[in-house]
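Novice: In case it helps, Swiss-Prot gives these features for our protein:
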MUTAGEN   S19 to A  No effect on replication kinetics
MUTAGEN   L79 to A  Loss of interaction and co-localization with NEC1
MUTAGEN   C122 to S  Partial relocalization in the host nucleoplasm
MUTAGEN   C125 to S  Partial relocalization in the host nucleoplasm
MUTAGEN   H211 to A  Partial relocalization in the host nucleoplasm
Amino acid sequence: MSSVSGVRTPRERRSALRSLLRKRRQRELASKVASTVNGATSANNHGEPPSPADARPRLTLHDLHDIFREHPELELKYLNMMKMAITGKESICLPFNFHSHRQHTCLDISPYGNEQVSRIACTSCEDNRILPTASDAMVAFINQTSNIMKNRNFYYGFCKSSELLKLSTNQPPIFQIYYLLHAANHDIVPFMHAEDGRLHMHVIFENPDVHIPCDCITQMLTAAREDYSVTLNIVRDHVVISVLCHAVSASSVKIDVTILQRKIDEMDIPNDVSESFERYKELIQELCQSSGNNLYEEATSSYAIRSPLTASPLHVVSTNGCGPSSSSQSTPPHLHPPSQATQPHHYSHHQSQSQQHHHRPQSPPPPLFLNSIRAP
């Protein structure tokens with residue numbers, strides 16, 4: 001009837017209108033995609049980002065949904081390009097090497113799981129919070145003699161050792177990494193020790209829930225370069241970041257060690273700091289020993305050391321997941337053993353035997369923290 005009279009029925013008019021709207025929507029989407037690609041191409045050709053006046057509108061989620069509905073093959077390509085799960089989270093294994101960190105992801109460590117979280121999906125980061133950069137940390141390193149009290153938590157970790165402090169002035173990344181971590185997490189306890197003339201740092205987080213923003217991680221890696229390995233692990237139920245030096249690069253920055261040492265000697269160590277080192281004494285001893293094993297690339301899976309302050313052996317578990325060993329070995333070089341007169345015969349005999357069988361290179365022993373730190 002409609003073909004005879006030349007008048008369309010309401011159903012035909014609605015069908016034609018839907019067809020027209022569909023074609024118009026497809027043309028608009030195609031023009032958006034083409035303008036986005038052309039804008040990116042022109043920016044790459046000139047080596048500069050497009051100016052705000054030339055900026056093109058970005059595709060919305062609704063636009064992507066319409067495109068994928070019309071072209072399912074593009075949806076598959078888009079999913080193959082994604083390196084993280086759609087949820088924006090990815091579990092990590094410990095110990096975690098920061099050099100394997102994915103860009104633009106934060107770290108969430110808690111008793112419920114350890115994950116890398118995409119920055120856009122992170123609920124802990126604040127948009128208006130500005131963290132320092134590696135350059136800011138270098139400026140703070142240069143001006144540290146004028147900001148002793150501001151960075152006093154860092155100097156407590158030296159236990160007033162002039163040898164360790166002198167090494168730190170030739171290794172700016174140690175201070176830089178601490179400075180960046182402290183800006184993101186204030187409840188940390190750093191301490192230093194030396195192996196073969198190289199300074200290393202371990203940072204203990206006092207809270208079980210730790211969030212490290214992606215900007216902080218990026219700046220830490222910038223400061224560390226290839227000379228330092230930065231790893232995160234959980235040791236004795238505490239989150240620990242270890243910064244181990246592999247090579248000392250020549251630094252053009254010179255710090256007056258005499259002035260720095262004099263100001264640090266004038267500082268009093270608070271009671272709570274002494275108590276924290278007393279509380280972490282076994283953890284500190286374990287980290288010093290395990291870092292020495294990593295640097296010397298020993299294949300020892302587990303060992304036990306005898307603490308000079310306690311009569312019972314201190315079992316140390318290696319970071320590779322093996323259980324504690326029941327056998328005891330010689331006291332590590334950084335733990336001062338008791339005098340020969342107070343040692344039992346079987347302990348002296350065992351120590352002499354272990355020294356004959358183990359020819360480990362000698363290095364400058366770091367101070368024993370528990371003997372160095374005492375409340376005023």
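Numbering starts at 1 and runs along the chain as displayed.
Placement of Cβ uses the backbone N, Cα and C atoms for every residue, glycine included.
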Novice: Three states by DSSP: which one describes C125 (mutagenesis position)?
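Specialist: For C125 (mutagenesis position) - judged by DSSP and reduced to three states - the answer is coil.
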Novice: Between L79 (mutagenesis position) and C122 (mutagenesis position), what is the CA-CA distance rounded to a whole number of Å?
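Specialist: Cα to Cα, L79 (mutagenesis position) and C122 (mutagenesis position) are separated by 21 Å.
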Novice: If you count CB neighbours within 10 Å, which one among the mutagenesis positions L79, C122, C125 has the smallest count?
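Specialist: Result for the mutagenesis positions L79, C122, C125: minimum number of other Cβ atoms within 10 Å at L79.
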Novice: At the level of the C-alpha atoms, what whole-angstrom distance separates H211 (mutagenesis position) and C125 (mutagenesis position)?
Specialist: 9
Novice: In whole Å, how far does the CA atom of S19 (mutagenesis position) lie from that of C125 (mutagenesis position)?
Specialist: 46
Novice: If you draw a 10 Å sphere around the Cβ of H211 (mutagenesis position), how many other Cβ atoms fall inside it, taking every protein chain shown into account?
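Specialist: Result for H211 (mutagenesis position): 18 neighbouring Cβ atoms inside 10 Å.
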Novice: So how many other Cβ atoms are close to S19 (mutagenesis position), meaning within 10 Å of its Cβ?
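Specialist: That number is 10.
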